[in-house]
Amino acid sequence: MADIYRFPKFSYEDNGTVEPLPLRTGSDKKAIPYIRIIKVGDPPKHGVRYLDLLLLGFFETPKQTTNLGSVSDLTEPTSYSICGSGSLPIGVAKYYGTDQELLKACTDLRITVRRTVRAGEMIVYMVDSIGAPLLPWSGRLRQGMIFNANKVALAPQCLPVDKDIRFRVVFVNGTSLGAITIAKIPKTLADLALPNSISVNLLVTLKTGISTEQKGVLPVLDDQGEKKLNFMVHLGLIRRKVGKIYSVEYCKSKIERMRLIFSLGLIGGISFHVQVTGTLSKTFMSQLAWKRAVCFPLMDVNPHMNLVIWAASVEITGVDAVFQPAIPRDFRYYPNVVAKNIGRIRKL
């Protein structure tokens, strides 16, 4: 059983909404490119910006033609059929130009894709035709990038392995960063287990503008009967002194003194940002890697939910602090469903 503290609405109402990507088609029945920029923190209104970019689009394969070997093969452009949708995160860089220049440079990219496997299924991106607006990101684009397939492709099983695949960019998600930089809690700190401690987790409730059931993301009904989605992130631990039991009221007062502000960004699709504007203990600060602003990309927290809602309207409708006993150190984490060194199963 856990105790819950509900944050007041003003802590997330200012920047807790993301507008949807408009899906409009032109005369050729193709989606019209669009760039969506959202601000996190207090970025400058003009001039140089730090932008985190996520390219959204479709995986396509060449259509099979019946007139192979004819002269028209050399004169007519190759037509493609869509085999899936996905994204390409290219990270943060300092950008000087306009949004429309950036959009055109992104849609002009020639991106080839390969589906492969390591410990899990992966998507390999190889990029050509990098225009001038994208030069700040060119170091990553030229090297090629590999991502977990379940994080960047809605249905990786639909990508053929025996055909050429291209990734056609249609939409660009940008997060303009101000004083708040992108800082993630290191995994070693997020997995930290301390005796006699209380784990502070955040339960984030969202409302989206699309129906998610058919894509495998089941909503829950709130007290008013509205469909909502939710996910949890770990913020840190409140350490109790030996022999002393901290009350729920004490934990709530510690959280209230932090004066947390929440917002949504577009890093990796949808991202949840936490900013500390109040007082923070040294113990808690060390668990946040000495940062007063941290980012939780939904791509890492709940990849499938992120894939389903990253183009939709998203709004924070509630944030709760959940106080739970910290998981004991002697509990073992099993990342694999196959138990090692049991019977005939041996670790290689």
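Residue positions begin at 1 at the first shown residue.
Using the three backbone atoms N, Cα and C, a Cβ is placed for every residue, glycine included.
Here Swiss-Prot notes a mutagenesis experiment, Thr112 to Lys or Arg, with the remark: 20% increase of in vitro membrane association. Around Thr112 (mutagenesis position), a 10 Å sphere centred on its CB holds 14 further CB atoms from the protein chains shown.
Mutagenesis annotation in Swiss-Prot: Thr112 to Glu or Met, described as No effect; the structure shown retains the original residue. The DSSP secondary structure for Thr112 (mutagenesis position) is strand.
All protein chains included, Val113 (mutagenesis position) registers 22 other Cβ atoms within 10 Å of its own Cβ. Swiss-Prot documents Val113 to Cys as a published mutagenesis change and attaches the note No effect.
According to Swiss-Prot, the mutagenesis experiment Val113 to Phe, Lys, Leu or Arg carries the following note: Not incorporated in virions.
Experimental mutagenesis at this site is recorded by Swiss-Prot as Val113 to Glu, annotated: Not incorporated in virions. 50% loss of in vitro membrane association.
What Swiss-Prot says about the mutagenesis result for Val113 to Ala is this: Not incorporated in virions.
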